[in-house]
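K.L.:
Quick one: structure below, then a few questions.
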Amino acid sequence: MNRVSFIKTPFNIGAKWRLEDVFLLIIMILLNYPVYYQQPFERQFYINDLTISHPYATTERVNNNMLFVYSFVVPSLTILIIGSILADRRHLIFILYTSLLGLSLAWFSTSFFTNFIKNWIGRLRPDFLDRCQPVEGLPLDTLFTAKDVCTTKNHERLLDGFRTTPSGHSSESFAGLGYLYFWLCGQLLTESPLMPLWRKMVAFLPLLGAALIALSRTQDYRHHFVDVILGSMLGYIMAHFFYRRIFPPIDDPLPFKPLMDDSDVTLEEAVTHQRIPDEELHPLSDEGM
């Protein structure tokens, strides 16, 4: 058995088209929903804890549907449009396929791990007491559990109050828009010293959008700042991991070309990242001095 492919033949078409990654993606998608709705760990709390005493916002600045559009649909459409414009026809289908595969893996894997972690941590949201509606007359500075003191009839909303760390909006926005940032850097050759600065600024826009989405969760009192920071870090790391699984580093001589791309596509004009030879930097030799 081959150590690389785990099959009897050393090479197969599935390696180039990353069929095993497609299978992993399907598993992540199927597991996401049940993982999120698992029973979270219910931590004890004080009814006079000011950090969980904020009002419950009935209207969110970025709800779940908007999050999916901003962090997954928009990056997907951007990749399809820009990729169709810039990519050479010899590898157009492959570059679009692998680019979208990497984005999907980054987004759904981040969502899976975020939901799994937040259910195990069970930290309370900033608006938890408004969700709980505790009975009146309870003593201060005393630990309580939700089942003992909460009077709300909305059990699903109450359980969601235990899912704050890390922030899913933050992790998923940085997973999708962070991946788009890396992808734009590679496709626009932003790390080449010959390219204008505006390319880097355009590539940076998705990160700005992700940051605004993440910060909106503190404005809605859905998350603490540490939840947003941890979620953003998780999403960014996952975006980088899955981007590098598909593409070379953004400072590679051919950063736009997928790693498994066997086409002969190269840059029309050579863009090198090599150091200038010392003799060009110091043309005067010892003999001429």
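Quick reminder: no glycine exception, Cβ is built from N, Cα and C everywhere.
None of the substitutions listed is reflected here, since the structure keeps the original residues.
Relevant sequence annotations retrieved from Swiss-Prot are reproduced here:
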type    : residues      : note
MUTAGEN : Arg125 to Ala : Complete loss of DGPP phosphatase activity
MUTAGEN : His169 to Ala : 91% decrease of DGPP phosphatase activity
MUTAGEN : His223 to Ala : Complete loss of DGPP phosphatase activity
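Have a look at these and tell me how they're positioned relative to everything else.
P.N.:
In the shown protein chains, 24 other C-beta atoms lie within 10 A of the C-beta of Arg125 (mutagenesis position).
Summarising the environment of His169 (mutagenesis position), the number of other Cβ atoms within 10 Å of its Cβ, over all protein chains shown, is 32.
Taking the Cβ of His223 (mutagenesis position) as reference, residues of its chain lying under 8 Å away and at least six apart in sequence are, in sequence order, Arg125, Pro126, Thr164, Thr165, Ser167, His169, Ser170, Arg217, Gly231.
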